[in-house]
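Quick one: structure below, then a few questions.
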Amino acid sequence: MAKQARAVQTWRSIVDAAASVFDDYGYERAAISEILRRAKVTKGALYFHFASKEAIAQAIMDEQTSTVEFEQEGSPLQSLVDGGQQFAFALRHNSMARAGTRLSIEGVFLGGPHPWGDWIDATARMLELGQERGEVFPQIDPMVSAKIIVASFTGIQLVSEADSGRADLRGQVAEMWRHILPSIAHPGVIAHIKPEGRVDLAAQAREKAEREEQEARIAAEAKGAGSDAATDSGSRSGGSGLRGGGSGRGPRAGGAGDEGDEEPAGAGVAAGGVVA
């Protein structure tokens with residue numbers, strides 16, 4: 001259990017550090033050495049979890065698509081507005097959201113699925129739900145409108161970044177909705193939509209930070225419990241720490257590929273177990 005908690009904590013450290021590096025430098029200029037420095041992990045630990053820089057970037061992209069969740073209950077259009085405002089807030093305060101957006105704009109994954117596809121599909125589904133519930137005009141094409149909405153948001157956040165470091169992004173997103181809503185929704189519905197969003201995003205962010213802090217504390221406690229158990233076991237066996245070939249290092253819990261290795265599995269070790 002302690003080893004598993006450590007692995008999760010290491011994975012999290014690598015992804016968070018990589019997000020800040022990609023946010024600062026973009027994909028091409030991001031260096032593995034800088035990710036290692038910010039994550040405070042070894043090269044072996046990084047390659048235990050990720051085969052390449054692209055794999056790390058993909059993990060960030062996957063996290064970005066989970067940043068916003070659209071509520072299925074209530075007004076589909078208000079849920080779309082709230083989701084957009086939630087992501088605008090994340091772009092201001094969350095390096096993971098900024099890194100994922102920058103990677104998408106840079107077109108890092110041109111060989112795979114388009115990075116905007118999940119956003120467009122999710123938006124189209126909410127517009128379809130809006131049609132079913134009588135909020136959205138029946139004659140509009142949800143997919144076409146979804147592409148316009150996602151493209152508009154993308155352009156607005158780029159301009160906001162250049163103008164104010166995204167300080168005015170939420171206000172600009174509200175203006176975007178004031179322009180788009182009349183073309184897709186009934187006037188009676190628009191009167192009840194709040195373009196600024198209806199969620200206290202600051203309170204929501206505080207709650208999320210508290211949850212993450214609690215999870216990190218639990219993981220650290222589990223790691224400490226595992227270390228205590230290992231110490232007790234070593235004391236009962238004589239405490240020499242010399243096993244196998246008597247190297248003084250002892251076998252790693254996960255074998256040659258354990259995340260604590262200084263290099264990827266097998267690197268630096270010659271035949272017979274002698275360090276090269």
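Glycine is no exception: its Cβ is also placed from the backbone N, Cα and C atoms.
None of the listed substitutions appears in this model.
Reproduced below are the annotations present in Swiss-Prot:
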- 8-68: domain 'HTH tetR-type' (DOMAIN)
- V41 to A: Loss of DNA-binding activity (MUTAGEN)
- P115 to S: In mutant HO1; lacks DNA-binding activity (VARIANT)
- W119 to A: Loss of A-factor-binding activity (MUTAGEN)
- E135 to A: Loss of both DNA-binding and A-Factor-binding activities (MUTAGEN)
- K147 to A: No loss of DNA-binding or A-factor-binding activities (MUTAGEN)
- I149 to A: Loss of both DNA-binding and A-factor-binding activities (MUTAGEN)
- D168 to A: Loss of both DNA-binding and A-factor-binding activities (MUTAGEN)
- G171 to E: In strain: IFO 13350 (VARIANT)
- V274 to I: In strain: IFO 13350 (VARIANT)
In sequence order, which same-chain residues at least six apart have a C-beta under 8 angstroms from K147 (mutagenesis position)?
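Looking at Cβ-Cβ distances below 8 Å from K147 (mutagenesis position), excluding near sequence neighbours, one finds I120.
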About how far apart, in whole Å, are the alpha carbons (Cα) of G171 (variant position) and I149 (mutagenesis position)?
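If we compare the Cα positions of G171 (variant position) and I149 (mutagenesis position), the gap is 16 Å.
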Specify the secondary structure state of K147 (mutagenesis position) as given by DSSP, simplified to three classes.
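Assignment for K147 (mutagenesis position) reads helix.
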Taking Cα atoms as reference points, which of the mutagenesis positions V41, E135, I149, D168 is nearest to W119 (mutagenesis position)?
I149
What's the most sparsely packed of the mutagenesis positions E135, D168, counting other C-beta atoms within 10 A?
D168
Just to verify a number: CA distance, V41 (mutagenesis position) to E135 (mutagenesis position), in angstrom, no decimals.
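Cα of V41 (mutagenesis position) to Cα of E135 (mutagenesis position) measures 51 Å after rounding.
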For the recorded positions listed here (V41, W119, I149, G171), which one has the lowest count of neighbouring CB atoms within 10 Å of its own CB?
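Across V41, W119, I149, G171, these recorded positions, the one with fewest Cβ atoms within 10 Å is G171.
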Counting by DSSP secondary structure, give me helix, strand and coil numbers for the domain 'HTH tetR-type' (8-68).
50 helix, 0 strand, 11 coil
Do you know offhand how many angstrom separate D168 (mutagenesis position) and I149 (mutagenesis position) by C-alpha?
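The Cα atom of D168 (mutagenesis position) is 18 Å away from the Cα atom of I149 (mutagenesis position).
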Roughly how many Å lie between the Cα atoms of E135 (mutagenesis position) and I149 (mutagenesis position), rounded to a whole value?
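E135 (mutagenesis position) and I149 (mutagenesis position) have their Cα atoms 17 Å apart.
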Check G171 (variant position) against DSSP and tell me helix, strand or coil, would you?
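In three-state terms, G171 (variant position) counts as helix.
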